[in-house]
Every structure is written in structure tokens, then in C-alpha cells.
Amino acid sequence: MKLERVTVKNFRSHSDTVVEFKEGINLIIGQNGSGKSSLLDAILVGLYWPLRIKDIKKDEFTKVGARDTYIDLIFEKDGTKYRITRRFLKGYSSGEIHAMKRLVGNEWKHVTEPSSKAISAFMEKLIPYNIFLNAIYIRQGQIDAILESDEAREKVVREVLNLDKFETAYKKLSELKKTINNRIKEYRDILARTENIEELIKENEQELIQVLQEISKIEEVLPSKRSKVDMLRKEVLRLEETKVEIENSERLLEKRRGDKRTLEERIKNTEEYLEKLKEKEKELEEQVKEITSIKKDVDAYLALKEFKNEYLDKKYKIEKELTRVEELINEIQKRIEELNEKESEKEKLENEKKEILNKLAILEKDHQLYEEIKAKKENLRQLKEKLGDKSPEDIKKLLEELETKKTTIEEERNEITQRIGELKNKIGDLKTAIEELKKAKGKCPVCGRELTDEHREELLSKYHLDLNNSKNTLAKLIDRKSELERELRRIDMEIKRLTPLLTVAEQIRSIEEELNVVNLEKIEKNATEYEKLLEELRTLEGRIRGLAEDLKKLAPLEKKLAALIHKKQELEKELKELNTKLESFGFKSVEDLDSKLRELEEIYKRYLTLLNSKKELEITQREIAKAKETLEMSFEELAEVEADIERIEKKLSQLKQKYNEEEYKKKREEKEELEKELARLEAQKKELEKRRDTIKSTLEKLKAEKENRERVKKEIKDLEKAKDFTEELIEKVKKYKALAREAALSKIGELASEIFAEFTEGKYSEVVVRAEENKVRLFVVWEGKERPLTFLSGGERIALGLAFRLAMSLYLAGEISLLILDEPTPYLDEERRRKLITIMERYLKKIPQVILVSHDEELKDAADHVIRISLENGSSKVEVVS
């Protein structure tokens, strides 16, 4: 695999970065925090998202303030170019882009469906994730793990050399062996449970024969029993039906005899009731004849009473309306007189209004000028309140003093800021010197002479004293800087407050000059007179508007008065006509009419009484007809009932001849005994059939178990063969894992020896790698003897860790064409960093493409291509150096 180009947008500090990689050693150089390692993380995300690395999360790698992240990679594998494009949306999964294509001719074509899952599956086949992460990509911290412990070193070796596949195979084969043993045990348990299967089959077959014989015996006697029971059931049913029919006929006969008695009683009562109705009819006919003789007087009474009611009602309404109309006429006449007086008043007020308007026109100019002066005086008052007790000269002087003080404070703050930066650098240098001095062995890194414990302690004491003094001074300077910045903020606020007051002072001076040139007393007097006249004008106009509104009502009132006078004349005419109609009936007054009505009223009351008799006669005649009809129907029903009684008595006599109670009881008892016997036999047969089916089912299961027993015996033989084969494989995997690890570690030891010898200028002749159970132990050979890692100085330990890790990658160089190293020199001293350049030129150039990330400028000499990354305004910038 070889990387060609990486495009990254909005990934951590990378806003828009494009990097092209070439064959040979590609050095990415830059200060810590510039975005070098972030570029490698972007490559990892582009190739293998979603990752199994905990510290790379989508919502965290998107650049602050950006909504999405874009990564585009072009790489070559086995002569084919591939391109992966990904776009991530912060906080969302929908809308993301994941695409992988290969170059066919001059056209990019998809190799998978455009999804993260499909690309991951394809990449796992093309370049497995573990191979890339362990063999190709040497991350920060892996060298520390090599030096941490024998167990941690074994884990790194296992991951890089992909020895986990042997461990996985060993575990899976062990699990398979356990499964086979469990299966064999299960099958042997089955054989033990079914050992007496033949005896059980024989016993069930004999029991089945016995049950079938018993069923056959019952089936022989059942038909005759069923036939006899059916015959008895029919005979008993016939006798029961006859008995029921006799009982029904007796009940019906008794009912019809009761019906006969009821009808005879009804006929007697109806005849008596009819006689009474005929007597009542005769009396009512006499009363009806009297109605005809008094009918004329009744009609006269009703006509006069109706006229009286109509006369009184109309007279009351006319007189009431006439009174209302006369009252309205008087009221409107008074209102018209009042409106005529208001017309004169309105003309007088109009003349007064004209005089006031003339006076207002003369005073208007002074009034306007007075309003302007009032506004200026109010403005002057407000401005003076803002200014307080200070003069414009005082404010100007204060501002000049504040500006001078601000300049002095800013100069002091800038000097302190510079001193703080110098002290921070000094503190950093002192900490580095202390750490290097603690780790240093042999020569003193300060003076170059031999480093004794006494000399080390003397230097450390001096450095710590200087460090504490610098920290104390730094703390005081930071406090003083904070104090100065607070004072600057206060001064800025005071300047901001005072500056507008200069403008206020100028406005006050201008307004006072304008007010001094006018005759304020005269203008104020005229303005007061203007306001007084204006108020009088408003009052007059209100009164005039009120009078005008009232005068609008005059014409409608005059029209309404004429209409009311006409209506009064009409009502008087109607009243006269009503009295004329009373006289036409022969009465001079209402009293005469009342006298005549009292005379006719007694006749009318008698008429009403007789009128009820006529209605009652009609009702009585209808009741007589109805009684006659009822009597006739009752005689007909009586004849029918007597005929029914005769027929039922005859039928009952015939039924009693067919039925014998003793015979019925005897046959019923015989039937019940036979039914019990039949039920017992059928239940016995059903139970035997159920037992038969159970035995058959048991036999089928036993025979199936017998067949299964033979199959299980064969399965056990096959499983025992598989178990033997699995045990052989487990031993082979175990041996091959040990051989593969030993062979790899032997070669890695040789390569590590060469590289470490370069680092130490031949001080150590060999690196010994020894594999143990879950451990990889490292030794160095010095003066012909193996020495543990504790024998090495701090710098030598770091060099050994780097040499060992490079050796593992070089061991895999025949299989890989790309190596990525992230910060391989963080703890190397200057001499060993120079040695690393020689190692890179000798060993790393064997790999077709190397990408090396470092902040160490010295490595440029060994690189074929140099790319510099720097941080500007929070974004990473890329520059191709060579």
C-alpha cells in the first residue's frame, strides 16, 4: 500500500489541508499542537471508519464552529488506485457521504455500495485493520509500552506480528474439543437410559394383544343391547306421549267448562244493563224537545253579548289613544317654542366667536415663540443636571489627566507582559534541565565532566531554588498585571462617561445666549392671554354645536305635530260612529243593553243544561247498540264452547282406552336398566381404546428410540475421531505459534541489535529477545555478558525501545510497502537523534514509502520529502519544503 494524496477539511485544527505523499521518506515536521498527529488520525478515520480507537469520536474531531468534516484519500494497492471520500455531519448520521472507488482507465468507479459498513468490509479484505494499526502505523506510546514491562512488550509483539490469530485458533479449537466432549457425554447418557429398550417393546406388544381381545368381546354384545334399548325407548316414548295428551285434554276440558260459565254470566249481565239504558233513553228524548223552543232567545243573547264586548273594547282603545295623542300634541308645541328661542341664542354666540378669533390672530405669534422658549428652558435644565457642578474647563482637564495616566499604565503593563513571557520560558527551560539532569548518567549535560551524585544534587538544588524564585516573581507579576488591567478598565469607563459632557456644556452656552435676547415678560403675558381666549373659544364652539344639533330637530317636530292633529280628528270620528251603532240596536246607553242581557241570561243557562242532555242521548243510543252486539256475540261463543266440550270428552275417552300406567312404569324401568348396562359397556370400550392408542404410541416411541440408539452409537464413534483430530490440531497450533514467534523474534533481535549498535556506537554488541509464557524479555550484551534493561541509562532505554519497534516493522518490510511513525524521538538526546538519521538512511529506505511525523528539525537531512505544518489563527497550514 502507498498513500498518494490526502484532503482534509474541518478535522480538528485542519480547515482545508491537502498533502501529497511520494515514494521514499516523507517527513511531516512542525511544533507540538500544529496538527501533525491530527493529519494521521484523519488518514486512519478515512480508511477505517468507524474506528475501534476510543479517543477518536465524530462529534469531537469536527472543527469548532464547523457543521461538517470532509476527508478524501487516494492510495495504491497491488497496482490499483483507490479513492475513499467521507463527509461527516456533526450531531447527525443522515446526510453523510461514504464512497470508495477504483481507477479504471481514466474514470473512478464504485467498488462497493456507498455506505460506511460496506467500505469497512472491503477495506478489511484489502488491508486488515489490525495489520495497518500494528504493522504499518507506529503510534505515539507504543515505544513506551515496549519498555513498560515484559507483559506489555509481549502484547505489542503479539499485535504487531499478528500472533493473536494463533491464540484465537487455539481458543476456538479448545472450545470445539469441549463441545465434542459434552456431545459424547450426552450421547452416552442416552445409551444408558435406553439400555432395556427391547424388553419394554416386548411387554407393550403383549399388553396391546390383551387389550384388543377385550375390545373385541365388548363389540360382539353391543349391537343386540343397542337394538333392544332402541325398541324400549320407542315404546316408552309412545306411552309418555299418550299420557301427556290425556293430561292436556283434561286441562283443556276444564278450561272450556270455565269459559261456558263465564259466557253465561256475561249474557245475564248484558241483558240487565240493556234494560237500564232503554229507560235512560226515554228521559233524554223529552229534554231534547225543550231545546228547540228556547233557541231564538239564546241566539239573541249571544249576539247582544258579542256586540257589548266589541263596543266596550273599541271605545276603550279609541279613548285611550285619543288621550295619548292630545298629550303628544301639547308636548311638541312646547318643544317647538323652546327651539325658536335657541335660534336667537345661536346667532348671538356666532358674533362672540368672530370677536375672539380676531384677538387670537393678533396674539398667535407670541404664543408660538413662548412655547419654543419653554422647550429650550426645559432642555437647559436637563443639560445642567447632566453636567452637575462641573464647568467645561474642569471636564477638559479631567480627560487630559486620565489619558496621561492611561498611557503610563499601558507602558507598565507591556513591560510586565514581556517579563512574564521571559519567566515562563525560563521556568520551562529549568524544568527540562531538571528532568534531563535526573535521567542523566556518565557525563554532566551542563559542564561535560563526570556526573557524580554530589554534583547532581548541587545542580538540582541550584535549579530548584532558581525555579521557585522565578515562580514567585511570575505570580507577583501576574497579580500586578491584573491590577493594572482593572485600573485601565476603570479609566476607560471614566473617559467614556466624561467625553459626552463636553458637548453638553457647549449646548448650555448656546441656549443661554438665545434666551438673553428676548422680552420674556411681555411674551409670557400675551401667551397667557392667548390660552385664556383659546379656552373661551372652545367653550363657545361647544355651545354653538349643541344649539345647532337641537335646531336640526325643529322641522321633524313640526311635521310630526301636523300628523298628530290629523290623527286626533280621525279618532273623534270613529268614536261618534261607534255610538251610532249602539242606537241602531235600540239602546240609548250601555245600561239599557246590560238590562236586556240580564233578562236573557237565565234562558241561556237553561239552554246549556239541556244542550248536555242531547250529547248524553247520543252516547246512550250508541251504548244500547253496542250492548245488543255484545249479547249476540256472547250467544254465538257459547254455542262454540258447548261443541268443543262435547268433542274433547269424546277424545279423552278414546285416549284412556290406549294407556295403562302399570305397563308404562314396567317398560320405563326395563329401559333404564338396559341403558345403564349399555353405557357401562361403551365406557369400558372407550377406556380400552384409549389404552390401546397409548400402547401404540409408546411402541412407536420405543421403536424410534431403538433406531436413535443405533444412530447415537455411530455418532459417538465419529465424535471420538473428531476429538482425536482436534487434539492433534491444538498441539500443532501451539507448536507452530511458538515456532513462528521464536523465528520472528530471532530475526527481530538481529535487526534490533544492528540498529541499537548504531544508536550506542557499538557499546552494546547484541540485543537478546527471549520469549516466555505471556512475556517477551529483552537483554543487551555488554562486554560479552547479558544485562537487564535496568543496566541501561534513560536515553539508552528509549533508544532500545525505538530500535526494537523499528526492527519489527523492518521484519514485516517484505510484506508491507508503507510505514508510518508518529513522533519517534520525543525522549532521545541530541546524539541519538543524529544516530536516528543514519538508521533512517540505512534501514527505512528499504521500505518503498515511509511517513514520519516529528517536531525534530534534524530529521530533515534523512528525509526525501519534507512537509511543514504550522498553526496560524487556530488553523493548520501546510508548506512543502522539499
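Cβ coordinates come from backbone N, Cα and C, glycine included.
Where a substitution is noted, the model still shows the residue that was there originally.
These come from Swiss-Prot:
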BINDING   R12, 32-38, 60-64, Q140, 763-764, 791-796  ATP binding site
DOMAIN    399-496  domain 'Zinc-hook'
BINDING   C444, C447  Zn(2+) binding site
MUTAGEN   S793 to R  Prevents ATP binding and disrupts the communication among the other ATP-binding loops. Prevents also Rad50 dimerization. Decreases both ATPase and adenylate kinase activities
MUTAGEN   R797 to G  Decreases ATP-induced dimerization. Increases DNA end tethering
MUTAGEN   L802 to W  Destabilizes the ATP-dimerized state. Promotes HerA/NurA activity
MUTAGEN   R805 to E  Increases ATP-induced dimerization. Increases DNA end tethering. Fails to promote HerA/NurA activity
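Taking every protein chain shown into account, R12, R797, R805 are the recorded positions, and of these the Cβ with the most other Cβ atoms within 10 Å belongs to R805. Taken residue by residue, the domain 'Zinc-hook' (399-496) breaks down under DSSP into 85 helix, 2 strand, 11 coil. Annotated pair R797 (mutagenesis position) and S34 (ATP binding site), C-alpha to C-alpha distance, rounded: 28 Å.
On the backbone, the CA of S37 (ATP binding site) and the CA of R805 (mutagenesis position) stand 19 Å apart. Recorded residues R805 (mutagenesis position) and E796 (ATP binding site) have their alpha carbons 14 Å apart, per Cα-Cα distance. As a whole-number mean, the pLDDT of the domain 'Zinc-hook' (399-496) in this prediction is 83. The shortest Cα-Cα distance between L802 (mutagenesis position) and any of the recorded positions R12, S34, F61, V64, S793 is the one to S793. Residues within less than 8 Å, Cβ to Cβ, of Y764 (ATP binding site) and separated from it by at least 6 positions along the same chain comprise F756, A757, V780, V781, W782. Of all the recorded positions listed (V64, L802), L802 sits in the most crowded Cβ setting, with the most other Cβ atoms within 10 Å. Taking a C-beta cut-off of under 8 Å and a sequence gap of six or more, E796 (ATP binding site) has these contacts in its own chain: F759, T760. For S793 (mutagenesis position), the same-chain residues 6+ apart in sequence whose C-beta sits under 8 angstroms from its C-beta are K439, A440, K441, G442.
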